[in-house]
Amino acid sequence: MDVKAEVIEIIDELFMEDVSDMMDEDLFDAGVLDSMGTVELIVELESRFDIRVPVSEFGRDDWNTANKIVEGVTELRNA
């Protein structure tokens, strides 16, 4: 499974929201993510992709859409 598909699956599993048709929509404004959800998402991303997401890199504006999450995970996997 590619990173995009897996990120979509993780968001769906955690928040019961299919974001495949809203990849560029702000997930905070859409009510998908909040502060607690962000923590859950980071933990799951780290577990599934064997990465470490530094808190300093998980800014709301930097990881607020599914596409930005995919991009961030891809960068961390390639680091």
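Positions of Cβ are set from backbone N, Cα and C atoms, glycine also.
Per Swiss-Prot, the feature domain 'Carrier' maps to 1-77; the stated evidence is sequence analysis.
Sequence-distant neighbours of SER35 (mutagenesis position): no residue of the same chain at least 6 apart has a C-beta under 8 Å from its C-beta. A helical conformation is recorded for SER35 (mutagenesis position) in the three-state DSSP classification. As a published mutagenesis entry, SER35 to Ala appears in Swiss-Prot alongside the note: Does not affect binding to DltC.
Looking at Swiss-Prot, the entry for mutagenesis of VAL39 to Asp or Arg says: Reduced binding to DltB.
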